[in-house]
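> Taken from Swiss-Prot, the feature ATP binding site applies to Gly150, Gly151, Ala152, Gly153, Val154, Gly155, Lys156, Thr157, supported by sequence analysis. One entry in Swiss-Prot concerns the mutagenesis experiment Thr157 to Ala or Cys. Its note says: Impairs ATPase activity.
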Amino acid sequence: MATGKIVQVIGAVVDVEFPQDAVPRVYDALEVQNGNERLVLEVQQQLGGGIVRTIAMGSSDGLRRGLDVKDLEHPIEVPVGKATLGRIMNVLGEPVDMKGEIGEEERWAIHRAAPSYEELSNSQELLETGIKVIDLMCPFAKGGKVGLFGGAGVGKTVNMMELIRNIAIEHSGYSVFAGVGERTREGNDFYHEMTDSNVIDKVSLVYGQMNEPPGNRLRVALTGLTMAEKFRDEGRDVLLFVDNIYRYTLAGTEVSALLGRMPSAVGYQPTLAEEMGVLQERITSTKTGSITSVQAVYVPADDLTDPSPATTFAHLDATVVLSRQIASLGIYPAVDPLDSTSRQLDPLVVGQEHYDTARGVQSILQRYQELKDIIAILGMDELSEEDKLVVARARKIQRFLSQPFFVAEVFTGSPGKYVSLKDTIRGFKGIMEGEYDHLPEQAFYMVGSIEEAVEKAKKL
């Protein structure tokens, strides 16, 4: 085991000098004793002359030149398997929930090759989420990849928590949650939410939160993914939740300049597409088992063309776009039904009825969008009878796309609703065909199934 010395410390980036004949490989883990703390460094570059450039997986406060550094001769390894269920771990797989050792039987390196092309499998099976707008407009595939896109404060985390609650309770498999650069409070809420709904023993939690150094945030997604891969390779259907994939990119941006790379567009790292690809190519389903992943993607300044969200789009099967405009109308979940897409929305996969209903809803909403300008200038009276009907139905559909969430009961005061796909299709089809033209539009706001809207109308 070779030993080197620290020669330079700049923030999270540490340069270490080793003997010329014992230089560590790229991605090898190094260990340094920083006071009472054990700090792990990960090799990023070999600079020549026996010097390697590393990223610290923890705070580099108190590090100084001349400290001894040990080469562990392998990449960062984390515990995998059933021992991780119900536990909260950090980027190195160390427990942070004060419940003692993990007691794992096996450790895996966080850097692994993606499955080969022959091993990949393609599933057309749908995953019902119980959220009307998602099941109808952008259905999820079992073993598929879903992105929740949205700016600050439009409900990415709440939507993600509702999905976890619905899927983890309805779906009996294992889940892995990777909190990448998000708020510690949300991590805490999430843990208690899981404990209260008795699913904590089926979830492994890995956190690298906002207050942690960029090294932790850059690698914690890989830690969570490695745990999910182990469950998949045991032949299970596993769910992987990542909140938030943008912070993974951002952590790379933070260390990119310190690593001596030239920034590219908008100041992102030049290796943005490659780093995203390395992560996304591993989140995949094989012939042995599947990984269904839901990833929250922060959209800087609500600009979907920003390089970071734009790079993520290419890897996904379904995109759920949350819109500030819809949130400002008080419609939650604030999913934009015209902007959200799914590869599964195909008559061969979802069936003709579902496909026609979804496309019908889109065309009514699209027409309403076009008529809005006319209404704003001339008022409703100038519209033709046909257009007035379209507007009335569109406003009902818009309100019917809202739904009370289980995880938001505390804020809304109304009990959460799980709506089956069958009921969702029936409800929207009925509105489009004019069965509910006589009901006031308020009746459709924040209800579950169409029967509830009819009941609500009686009380109005």
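Cβ coordinates come from backbone N, Cα and C, glycine included.
Those substitutions? Not in this structure, it's all original residues.
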> Far apart in sequence but close in space: which same-chain residues, 6 or more away, have a Cβ under 8 Å from Lys156 (ATP binding site)?
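For Lys156 (ATP binding site), the qualifying residues are Leu148, Phe149, Gly150, Asp243, Asn244, Ala296, Val297, Tyr298, Leu322.
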> According to DSSP, which of helix, strand or coil covers Lys156 (ATP binding site)?
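DSSP call for Lys156 (ATP binding site): helix.
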> Can you name the residues of this chain that are 6 or more positions from Gly155 (ATP binding site) yet have a C-beta less than 8 Å from its C-beta?
Leu322, Ala327, Tyr332, Pro333, Ala334
> Across all chains shown, how many C-beta atoms besides its own are within 10 angstroms of the C-beta of Ala152 (ATP binding site)?
11
> May I have the list of same-chain residues other than Gly150, Gly151, Ala152, Gly153, Val154, Gly155, Lys156, Thr157 whose Cβ is within 8 Å of the Cβ centroid of the recorded ATP site, in sequence order?
Tyr298, Leu322, Ala327
> Non-local Cβ contacts of Thr157 (mutagenesis position) (under 8 Å, 6 or more apart, same chain)?
Glu182, Glu186, Asp243, Ala296
> Indicate the candidate from Gly150, Gly153 with the smallest number of other Cβ atoms within 10 Å of its Cβ, considering only these binding-site residues.
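Comparing Cβ neighbour counts within 10 Å for the binding-site residues Gly150, Gly153 gives Gly153.
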> Determine, from DSSP, whether Gly150 (ATP binding site) sits in helix, strand or coil.
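In three-state terms, Gly150 (ATP binding site) counts as strand.
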> Other than its own, how many Cβ atoms are within 10 Å of the Cβ belonging to Val154 (ATP binding site)?
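A count of 25.
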